[in-house]
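Take a look at the structure set out below.
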Amino acid sequence: MSAVMATYLLHDETDIRKKAEGIALGLTIGTWTDLPALEQEQLRKHKGEVVAIEELGESERVNAYFGKRLKRAIVKIAYPTVNFSADLPALLVTTFGKLSLDGEVRLLDLEFPDEWKRQFPGPRFGIDGIRDRVGVHNRPLLMSIFKGMIGRDLAYLTSELKKQALGGVDLVKDDEILFDSELLPFEKRITEGKAALQEVYEQTGKRTLYAVNLTGKTFALKDKAKRAAELGADVLLFNVFAYGLDVLQALREDEEIAVPIMAHPAFSGAVTPSEFYGVAPSLWLGKLLRLAGADFVLFPSPYGSVALEREQALGIARALTDDQEPFARAFPVPSAGIHPGLVPLIIRDFGLDTIVNAGGGIHGHPDGAIGGGRAFRAAIDAVLAGRPLRAAAAENEALQKAIDRWGVVEVEA
């Protein structure tokens, strides 16, 4: 039987197995024991099956949170793929639709038959394709977040874009809250932004890509994205969870929108933060976004004010880069709270195939965005050379100023 395997964390006051069996039946054929033998035989291939139950010890922390004593278990349930079409809405409604309303169930993972998941696109470009576009293959990429643009005009945008590029960043992304407006129209951001970055390229020989925020009403997005591709957009930033995973997939699969897509995690916090219910970050921000076609995925770093736990962040990165999957690897982009002094930690945790993404850590540098970018580049070079940041800072004024402002986290070899 071809089946999607769902792994859950279940809580129940009395009988975990009974609850698990109820889920398996309730999300497939509805009932079993009351059916005549002939109907059972006809429906057997559609029946969900509890495959494994691993009981966990009782947790006082869990009991205190829910205000009652609960049993806990990791449960695996197989859902026959014959029951649903190969699309993400059908998958999500089957495995966690009404179940998400339970409040005491957490969806930890989904495992797919190979022939089923091959019906999904995965990233069009992925890590290798993005590296080819930037021309950088031997280090983490550096990205700057375009902050403070609301209420500004195109002249300000192009000026600030040049500064960030002159600092040596590989990519600049719009802020996710920058929408189409009279002051900063979408198409003009693309054309004026490209012209500004071309000037910097001619001056320095360094290529910088600009991720423009694709926004608007859902049914207008495809035409807008096609126009962006026609205008030569480098990358499309997309607030995927405001629209839906299926919309991301539709953008990825359209051959007239052959532009890398950067998935932003805005609104994912409504689904992932609790350890007791909702959806695990490695699935929601990792496996499913890669399946749907994101080339880059932003997610909270373990270091900032909106931090994920380190193992959760690493789990997202593993899901995005797992070589066993039949898709291109997607770029992990740990974000929030990043400054040059954290670069040793970022590279230790996420390796070279990651993107160092900073907003305030670049724009808040004493020498502005140019100094901020140079400080990050110096920090990356130092780590790759095996040098402590403080030693490298003695020879690099921009890095020294960054360390003076934000400090440094050295990592032992």
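Yeah, the Cβs are placed from backbone N, Cα and C, and that goes for glycine too.
For the mutagenesis experiment LYS98 to Ala, the note given by Swiss-Prot reads: Loss of enolase activity. The secondary structure of LYS98 (mutagenesis position), as reduced to three states from DSSP, is helical. If you draw a 10 Å sphere around the CB of LYS98 (mutagenesis position), it holds 10 other CB atoms from the protein chains shown.
According to Swiss-Prot, the feature active site, proton acceptor maps to LYS98.
Experimental mutagenesis is annotated in Swiss-Prot for LYS147 to Ala, with the remark: Same activity as the wild-type. All protein chains included, LYS147 (mutagenesis position) registers 17 other Cβ atoms within 10 Å of its own Cβ.
Under DSSP, GLY360 (substrate binding site) is assigned to a helix (H, G or I) in the three-state scheme. When other Cβ atoms within 10 Å of the Cβ of GLY360 (substrate binding site) are tallied across all protein chains shown, the result is 16. Per Swiss-Prot, substrate binding site is recorded for LYS147, LYS173, ASP174, ASP175, GLU176, HIS264, GLY337, GLY359, GLY360.
For LYS173 (mutagenesis position), other Cβ atoms within 10 Å of its Cβ number 27. Per Swiss-Prot, mutagenesis LYS173 to Ala is noted as: Same activity as the wild-type.
Taken from Swiss-Prot, the feature Mg(2+) binding site applies to LYS173, ASP175, GLU176. Reduced to three states, the DSSP call for GLU176 (substrate binding site) is coil. All chains included, 19 other C-beta atoms sit within 10 angstroms of the C-beta of GLU176 (substrate binding site).
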Which of ASP174, ASP175, all binding-site residues, has a Cβ with the fewest other Cβ atoms inside 10 Å: ASP175
Integer Å distance between the CA atoms belonging to LYS147 (mutagenesis position) and ASP174 (substrate binding site): 8
Whole-number Å value for how far LYS147 (mutagenesis position) lies from GLU176 (substrate binding site) (Cα to Cα): 10
Residue from LYS147, ASP175, GLY337 whose C-alpha is spatially nearest that of LYS98 (mutagenesis position), among the recorded positions: ASP175
GLY337 (substrate binding site), number of other Cβ atoms within 10 Å: 19
LYS147 (mutagenesis position) versus LYS173 (mutagenesis position) - Cα distance in angstrom: 9
Cβ-centroid neighbourhood (8 Å) of the Mg(2+) site, LYS173, ASP175, GLU176 excluded: ILE145, PHE146, ASP174, ILE177, LEU178, ALA211, ASN213, LEU237, HIS264
